[in-house]
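These come from Swiss-Prot:
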MUTAGEN   ARG73 to Ala  Great decrease in ability to interact with DnaK
MUTAGEN   ARG74 to Ala  Great decrease in ability to interact with DnaK
MUTAGEN   LYS82 to Ala  Great decrease in ability to interact with DnaK
MUTAGEN   PHE86 to Ala  No effect in ability to interact with DnaK
MUTAGEN   ARG104 to Ala  No effect in ability to interact with DnaK
MUTAGEN   GLY122 to Asp  Temperature-sensitive phenotype
Amino acid sequence: MSSKEQKTPEGQAPEEIIMDQHEEIEAVEPEASAEQVDPRDEKVANLEAQLAEAQTRERDGILRVKAEMENLRRRTELDIEKAHKFALEKFINELLPVIDSLDRALEVADKANPDMSAMVEGIELTLKSMLDVVRKFGVEVIAETNVPLDPNVHQAIAMVESDDVAPGNVLGIMQKGYTLNGRTIRAAMVTVAKAKA
């Protein structure tokens, strides 16, 4: 046989065989390079993961700080609102004994005596004016009778048997109570009805 007449599988020409073998070699080379990972690529991937983690921590930190600032702002607003709302509490507490004295003066005044009528009227007007002024600032009087005893606004002094008032209800007021913008600043001292034995 001549050198040109070599046996080829399935009638392929020698150039085709060389090309096929060359393609197989090229196909094998990428597999070999895939096994050899460039250390720089691994380092880049590691750094990217660290960067993503740091960004997530930073975002979480920023959100946490924003939430804390918002909570602080709300608390401050509430504190300021309460300070405005209840700033008068100390002043009102100092004023309550004066109001009580005017109430007691009216209770003991001889209203049937014509000589005392001008004084009684003056005390009534003074008390009314004073109560009108404190009401403008959110003060309300607790002086209702025949209502259920409420420990938030009533202080029970005694229990008295009664047919007219249901047991557990306020029978009488010994000393009026007061609230400032819904908060009790002095509980009303009351007698409470109980069933007859």
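Every residue, even glycine, has its Cβ placed from backbone N, Cα and C.
At each noted position, the model has the original residue.
Shown here: features listed in Swiss-Prot, placed on the structure.
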residue : record               : CB count, 10 Å
ARG73   : mutagenesis position : 10
ARG74   : mutagenesis position : 10
LYS82   : mutagenesis position : 12
PHE86   : mutagenesis position : 15
ARG104  : mutagenesis position : 11
GLY122  : mutagenesis position : 10
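The two recorded residues, ARG73 (mutagenesis position) and ARG104 (mutagenesis position), show a Cα separation of 47 Å. In the set ARG74, ARG104, GLY122, none of the mutagenesis positions has a C-alpha within 10 Å of the C-alpha of PHE86 (mutagenesis position).
Between the CA atoms of ARG74 (mutagenesis position) and LYS82 (mutagenesis position) there is a gap of 12 Å, rounded to the nearest whole number. A separation of roughly 33 Å, to the nearest angstrom, links the Cα atoms of LYS82 (mutagenesis position) and ARG104 (mutagenesis position).
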